[in-house]
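S.K.: If you scroll down you'll find the structure; I have some questions about it.
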Amino acid sequence: MAYVTWLLAILHVHKALCEETLWDTTVRLSETMTLECVYPLTHNLTQVEWTKNTGTKTVSIAVYNPNHNMHIESNYLHRVHFLNSTVGFRNMSLSFYNASEADIGIYSCLFHAFPNGPWEKKIKVVWSDSFEIAAPSDSYLSAEPGQDVTLTCQLPRTWPVQQVIWEKVQPHQVDILASCNLSQETRYTSKYLRQTRSNCSQGSMKSILIIPNAMAADSGLYRCRSEAITGKNKSFVIRLIITDGGTNKHFILPIVGGLVSLLLVILIIIIFILYNRKRRRQVRIPLKEPRDKQSKVATNCRSPTSPIQSTDDEKEDIYVNYPTFSRRPKPRL
């Protein structure tokens, strides 16, 4: 009995640690990075605070209360500012001046609301290149504004899937839209401002993400990550394109670019063929000139007025004219 209690305690601690290390958004480190934090509900907000988890301790960055002035810690006083601290302070996104590697870590944006209670968003800042480069598209989907868009991801069949995560990938950040633990059939509540829906049922062979009433801002890359308990994972990336009244520049541009590249290759091949033909002709002309000169020399040696005699002329009789002398009788003596 004591062993079972001890095992349950370990599992509880492990679950708590996993929940603590989970973050809602991953942001690429840059000098002027912005950590987005917008409260999505309409409850009465009383206070908001920003903190950073260094791994060993939690450091306070700023605290804002509508009944008091904004308080920013001395270490961050001239390094951060709030983009929108208007009345209601629902958008408390934190922007940095000249951020450096020292700012890498996990940040917490905590809203205190009444009567709903605390609402927290965790943001992880990492050193990385553009996230879109690391997530090339596997499929394309086009839709019109106002439609309910359904993204589908086929799950692996060769190994058991424990968790499925849907993310929206942007160049500067990656947001978790939905997360489902298939073994426990538990869902993750997304802190992303855009509300989405997804399925979460054990034994399902595919995962879907529904984006209601799609708009132009929903265009972009969506990644479906399947993870096993052993750490094995697989990703599937879909590029969603919300058309603007029927024309889609984002979809047309790659096609036009491909056609232009194809025409350019064809033009280069044609120029190469024509160049080779011209070069061959230039090589043949000097070879013909000696033959022409020989024929001209042979022609000049012949008399222009003497025609070529035929074989019949060679067989004709030849007559010679001899002079005739008169025979006078010798005088008789």
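The backbone N, Cα and C atoms fix where each Cβ goes, glycine too.
As listed in Swiss-Prot for this protein:
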type: DOMAIN; residues: 19-127; note: domain 'Ig-like C2-type 1'
type: DOMAIN; residues: 136-237; note: domain 'Ig-like C2-type 2'
type: MUTAGEN; residues: Tyr319 to Phe; note: Abrogates the ability to bind GRB2 and its capacity to signal and enhance cytotoxicity
S.K.: Mind checking how the domain 'Ig-like C2-type 2' (136-237) divides into helix, strand and coil residues in DSSP?
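M.R.: For the domain 'Ig-like C2-type 2' (136-237), the helix, strand and coil counts are 3 helix, 50 strand, 49 coil.
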S.K.: Please work out the helix, strand and coil residue numbers for the domain 'Ig-like C2-type 1' (19-127) from the DSSP assignment.
M.R.: 9 helix, 53 strand, 47 coil
S.K.: For the domain 'Ig-like C2-type 1' (19-127), what's the model's average pLDDT?
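M.R.: Over the domain 'Ig-like C2-type 1' (19-127), the predicted model scores a mean pLDDT of 89.
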